[in-house]
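Enquirer: Dropping a structure here in structure tokens format, bear with me for questions.
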Amino acid sequence: MVEDTASVAALYRSYLTPLGIDINIVGTGRDAIESLNHRIPDLILLDLRLPDMTGMDVLHAVKKSHPDVPIIFMTAHGSIDTAVEAMRHGSQDFLIKPCEADRLRVTVNNAIRKATKLKNEADNPGNQNYQGFIGSSQTMQQVYRTIDSAASSKASIFITGESGTGKEVCAEAIHAASKRGDKPFIAINCAAIPKDLIESELFGHVKGAFTGAANDRQGAAELADGGTLFLDELCEMDLDLQTKLLRFIQTGTFQKVGSSKMKSVDVRFVCATNRDPWKEVQEGRFREDLYYRLYVIPLHLPPLRERGKDVIEIAYSLLGYMSHEEGKSFVRFAQDVIERFNSYEWPGNVRQLQNVLRNIVVLNNGKEITLDMLPPPLNQPVVRQSVAKFIEPDIMTVSDIMPLWMTEKMAIEQAIQACEGNIPRAAGYLDVSPSTIYRKLQAWNSKDEKQNV
């Protein structure tokens, strides 16, 4: 931490101590640069105003010698334009002083997590952020915590989420983090297998059990012995087979199709659906007793549109992988493409993002993804809707009228809150540039300070 005011440095140290972070505090830019000769930090918190040089000078020096070290600027209200400029030169983020404890912790935690992810990907090509996942949004942090807590248990996990959110990736993450990680992970898609074959796929069959059964065959249950059995799109399973599945879950035993012998296996059940499982129970399409057997630990995967900055993290990770695979040289997205990605709803979630990027990489060349390369519907003008929604009174009176700046302030503050503090994303929804929001925040903060004097 580069902060020349001792009391502020001590306060911020107390905020970050619960994270278990080792913090080295220096008071000048020269000391900060010199300290890099002895120890390279995971993150630098840098004040813009220092007694011997500017924060921008320190930024340039650090980026020249250690370009991979992430830097977060801390700035007073009057220095926001400088902070925005600093981000253009390599700063990862900036915080407005005075900074609240929660905001500081989240920003620092995210920056360290992202830096660790990038380092791991450089050391181990193809390695992802967390057990195959990419993303550090608060919604995904909750998913990671649930996986960490539940992985070691044998309790059944029921994953819900829209199509394309990564339910199988989640199931694989649970398996990899469990004590069964070195045992088989067997997935069966209940929606992709014909009704008359799914029992055989699940439990296996003996020779002659039905037309075409020329040999004995192991099913998914037997193949998963000792490991994890993942039942994807479980709510598509026929009710008759649900009865047999319930018995299998209760006893750990099953019969192959055409056999009278019982087989016993030890499997951990993970299942998933893109429907509401309880609604399926209420409408008679899913057995209630099976629901209670499997719905022990619910785990909901958020849609991509609710994951904030994860969209761009995922996009960059996929771009690097696909460019290498297709022999292309793409390395970045144009700013208007980033804004389009952030404002788009992504009804097909991560799977749609994968398809969009594959289309772009295969059909185009260059180093930068530009707006004209986007396929439909992303190449169409975006009709934006304000994230901030106001309830209009039926009849407005003079007393209901607010100053225009106050209405604007409410809209911006609500948009920032809805976007989890992501100002560039909020700006995209409001159809203004991020710098416009920063300037307005600066003006309102100055107004508040004058009123408090």
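Keep in mind that glycine also has a Cβ here, set from the backbone N, Cα and C atoms.
This is the feature table in Swiss-Prot:
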BINDING   161-168, 224-233  ATP binding site
DOMAIN    1-112  domain 'Response regulatory'
DOMAIN    133-362  domain 'Sigma-54 factor interaction'
MUTAGEN   D4 to K  Constitutive luminescence
MUTAGEN   D47 to A or N  Constitutive luminescence
MUTAGEN   D47 to E  Almost no light produced
MUTAGEN   F94 to W  Almost no light produced
MUTAGEN   K97 to A  Constitutive luminescence
Enquirer: Tell me the Cβ contacts of K167 (ATP binding site) under 8 Å, same chain only and six or more apart in sequence, or just say none.
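Expert: Once residues fewer than 6 apart are set aside, K167 (ATP binding site) is near I159, G161, D232, A272, N274, L301.
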Enquirer: What are the DSSP helix/strand/coil residue counts across the domain 'Response regulatory' (1-112)?
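Expert: Once the DSSP states are binned, the domain 'Response regulatory' (1-112) shows 56 helix, 17 strand, 39 coil.
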Enquirer: Can you tell me how far the Cα of K97 (mutagenesis position) sits from the Cα of G164 (ATP binding site), in Å?
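Expert: Given the Cα positions, K97 (mutagenesis position) is 40 Å from G164 (ATP binding site).
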Enquirer: Secondary structure at L231 (ATP binding site) (DSSP, helix/strand/coil)?
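Expert: Once the DSSP labels are grouped into three classes, L231 (ATP binding site) ends up as strand.
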Enquirer: Measuring Cα to Cα, how far is D47 (mutagenesis position) from G164 (ATP binding site) in Å?
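Expert: One finds 42 Å between the Cα atoms of these residues.
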Enquirer: Taking 10 A as the limit, how many CB atoms besides its own sit near the CB of D47 (mutagenesis position)?
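Expert: I count 24 other Cβ atoms within 10 Å of it.
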Enquirer: By a simple count, how many Cβ atoms lie within 10 Å of the Cβ of K97 (mutagenesis position), its own Cβ left out?
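Expert: If we count other Cβ atoms within 10 Å of K97 (mutagenesis position), we arrive at 18.
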Enquirer: State the Cα to Cα distance, in Å, between T228 (ATP binding site) and F94 (mutagenesis position), rounded to an integer.
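Expert: So the alpha carbons of T228 (ATP binding site) and F94 (mutagenesis position) sit roughly 44 Å from each other.
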Enquirer: Which residues, sitting 6 or more apart from G164 (ATP binding site) on the same chain, put a CB under 8 Å from its CB?
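Expert: The list for G164 (ATP binding site) reads L304, G348, N349, V350, R351, Q352, given in order along the sequence.
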Enquirer: Can you tell which of the recorded positions F94, D225, L231 lies nearest to D4 (mutagenesis position) in space, using Cα positions?
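Expert: Going through F94, D225, L231 one by one, the Cα closest to that of D4 (mutagenesis position) is F94.
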